[in-house]
Amino acid sequence: MAYMCADSGNLMAIAQQVIQQQQQQQQQQQRHHHHHHLPPPPPPQSMAPHHHQQKHHHHHQQMPAMPQAPPSSHGQIPGQLAYGGGAAWPAGEHFFADAFGASAGDAVFSDLAAAADFDSDGWMESLIGDAPFQDSDLERLIFTTPPPPVPSPPPTHAAATATATAATAAPRPEAAPALLPQPAAATPVACSSPSPSSADASCSAPILQSLLSCSRAAATDPGLAAAELASVRAAATDAGDPSERLAFYFADALSRRLACGTGAPPSAEPDARFASDELTLCYKTLNDACPYSKFAHLTANQAILEATGAATKIHIVDFGIVQGIQWAALLQALATRPEGKPTRIRITGVPSPLLGPQPAASLAATNTRLRDFAKLLGVDFEFVPLLRPVHELNKSDFLVEPDEAVAVNFMLQLYHLLGDSDELVRRVLRLAKSLSPAVVTLGEYEVSLNRAGFVDRFANALSYYRSLFESLDVAMTRDSPERVRVERWMFGERIQRAVGPEEGADRTERMAGSSEWQTLMEWCGFEPVPLSNYARSQADLLLWNYDSKYKYSLVELPPAFLSLAWEKRPLLTVSAWR
């Protein structure tokens, strides 16, 4: 089985746990030498299921049963994956087992001993204080520029007095609170898009119904919309219940849209770098409080592990790699699989377009982290960055060898390529198809914000973010400054991009639901690969680490999508294709 790490983003934490396991084994052997018989030592405390949250209550229900792992293509049971929840199910009888077993041998432990000289705290701090924000996986979730001051939308003459009075009392986004240290966490979040009518029903709070009314009036009667919006802004607050907080950020975005619609000058853009560390800590807070990213990485990695079977050479093509956080657990699982570790693992990294025109330095740091970690595992590893824009790449750039098992990964990445035309998405998918992959893993937000008109898009986004705000409200206290930061600098920015003033080519928050992705994937020649019962059960076990009142569940969407849902509303969807 692969070793469990409570923080799947911290590569060195995994290695340190393995060293701890080795030390316990050595102590056990010494005791056995002197006493001939001793019971096995307990698992390390770091292996125990745990979840760092501001509010946490343990489950009292029975732990979900785990089925037998599905056989690989070579007739053997695939390796065991790690996830950030802090627990794992081995293929054998015991809940906790030897991390490497006989197949790994003592040579692996001798390699891992070098981790004692590796400063894991320094590595984590480097992600916060040294590298620019855009050089991390956070760019997949957060817009780097903080919101500028909100211009008040000019109302009609009849509404001028009411608007001015309410605008004076209405709260405005303020500077982020001071940095607080956060527990380390894994990585990406996401969503499902109901019809406009069901979206209206799910946003039944009066303040949200008023927002929906404002959005409908925005195009036809901006003055009326401004007057109604003033009342909403007076009642909304970023410190209230989920509906009040949601209204706070949506009213802000709609206010900007109305202002720009009347020809108001754009606000000056502040320095995009100033909130880098703040956003990094927000990202960690969210992933410590909610299982979104853990679910996505766990499920995609399990599909890759099963599809590659006992292949001796494995080539992963990651469209959108930055830190490579997703691959720590998979490298661990491949290094400890029953069939033996691969003779070579190669990752080809295509940088996200949001890394900017010069991603080389960021990817070099990613290369170093992954290479050093693979060395600790005793794995022959190669990282190859492709620095040309994705639309300029062709099959020959990937240097696929005939005896390699290829896996292509799109983790919260393809939606960046959506636009008024799907041509760029289709081009990239056809490129992936040309590599003859054993599997293509796709993780996307489950909400329709691409082709929908503004009113429907506003309703879809409001319903989606309502679920996110509620899930965070259960995980963190109302007075938590960390919660305020996450909602302001992560969710607030994305709301701004989805329903703010930008339209056409300037609108960058273009997500699509699973049915739209199914159409695109099948058009490009892919067919769905059902996720195994084992992958489903691992995801169930991940959710078991969260309190039952969190109301998380797994929802299967046809033909082969698995979604993480809040109160049965899908938020993040993962699928596999070939």
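The backbone N, Cα and C atoms fix where each Cβ goes, glycine too.
Just the original residues are modelled here, none of the noted substitutions.
Note that this is a predicted model, so its numbers are computed, not measured.
Per Swiss-Prot, the feature domain 'GRAS' maps to 198-578. Record note (Swiss-Prot), mutagenesis LYS284 to Ala: Does not affect DNA-binding. The unchanged residue is displayed. Among the mutagenesis results in Swiss-Prot, LYS284 to Glu has the note: Loss of DNA-binding. The residue drawn here is the original one. ARG478 to Ala appears in Swiss-Prot as a published mutagenesis result, with the remark: Loss of DNA-binding. Where Swiss-Prot documents ARG485 to Ala as a mutagenesis experiment, the accompanying text is: Loss of DNA-binding.
Between the mutagenesis positions LYS284, ARG478, ARG485, LYS284 has the most other Cβ atoms inside 10 Å of its own Cβ, all protein chains included. The domain 'GRAS' (198-578) scores a mean pLDDT of 91 in the predicted structure. A Cα-Cα distance of 12 Å separates ARG485 (mutagenesis position) from ARG478 (mutagenesis position).
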